[in-house]
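> Before we start, here is the structure in question, set down as structure tokens.
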Amino acid sequence: MEFKLQELNLTNQDTGPYGITVSDKGKVWITQHKANMISCINLDGKITEYPLPTPDAKVMCLTISSDGEVWFTENAANKIGRITKKGIIKEYTLPNPDSAPYGITEGPNGDIWFTEMNGNRIGRITDDGKIREYELPNKGSYPSFITLGSDNALWFTENQNNAIGRITESGDITEFKIPTPASGPVGITKGNDDALWFVEIIGNKIGRITPLGEITEFKIPTPNARPHAITAGAGIDLWFTEWGANKIGRLTSNNIIEEYPIQIKSGEPHGICFDGETIWFAMECDKIGKLTLIKDNME
């Protein structure tokens, strides 16, 4: 396959694009932790900015709920944020100080689930703002990204515990150790094969875990690529950012990893998502990248 790589400039400089997601209407939403705001890129390319009420909130990851609202984590402000469909920003302070919320996703019943890096907890927040937290079994696990699995449980990475965690709606937690020692798992996503896929930022591998907990690992060709985030693409392809190598990686259906260099030097790619046709990724260098299929060599 051949892909066209494009890089889009943002309105302002030194804004720190980090998390990224796409709505079902094709709008691209990004967090900008240095500028303390969230931006939305419309289909016509127009950018709408949403400055956060809390200064220096360090907004990190975001997700779009099934009812079209944008939810996000304010890592330094210790809050969960929300942009309603009318564009109103609401913030919810976590019960415990310095919890450092990070990853975020929607659960099976519409609640929003998130990780607390410093708090060593998994949290959930209801539509009316009620928060409940679940302590992890091991101290200092540093839970990072979180995603909904095909089994309707929430799956998350434990960056410092070298494990993949699973939590049910009732709060039951199971942990699965990663074979590679000190692998530093970060991003995780549900694949189109119904398994969970994750990246190992230190182990330099892509991991796959089944709902039963069976783990397989795939080595990234470029040393010290420092993979950060991962998303499911077309078919059963997986796409991921290589923060250290300045590349975008693709794990194909036959378990081959292909890599696509980013044009600009030191792009620092972080978040990544797929809208059904295009791979979008956020770069700390104040650009948004997109990869579009232009030729399928199988045809």
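Placement of Cβ uses the backbone N, Cα and C atoms for every residue, glycine included.
Don't expect the noted substitutions in this model, because it carries the original residues.
From a predicted model like this one, the values you see are computed outputs, not experimental measurements.
Grabbed the feature section from Swiss-Prot, which reads as follows:
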MUTAGEN   Tyr18 to Phe  600-fold decrease in catalytic efficiency
MUTAGEN   His228 to Ala  Loss of activity
BINDING   His228  substrate binding site
MUTAGEN   Glu268 to Gln  56-fold decrease in catalytic efficiency
BINDING   Glu268, Glu284  Mg(2+) binding site
MUTAGEN   His270 to Ala  Loss of activity
ACT_SITE  His270  active site, proton acceptor
MUTAGEN   Glu284 to Gln  137-fold decrease in catalytic efficiency
> Distance between His270 (mutagenesis position) and His228 (mutagenesis position) at the Cα atoms, whole Å?
6
> Cα-Cα, whole number of Å: Tyr18 (mutagenesis position) versus Glu284 (mutagenesis position)?
6
> Give me the CA-CA distance between Glu268 (mutagenesis position) and Glu284 (mutagenesis position), in Å, as a whole number.
5
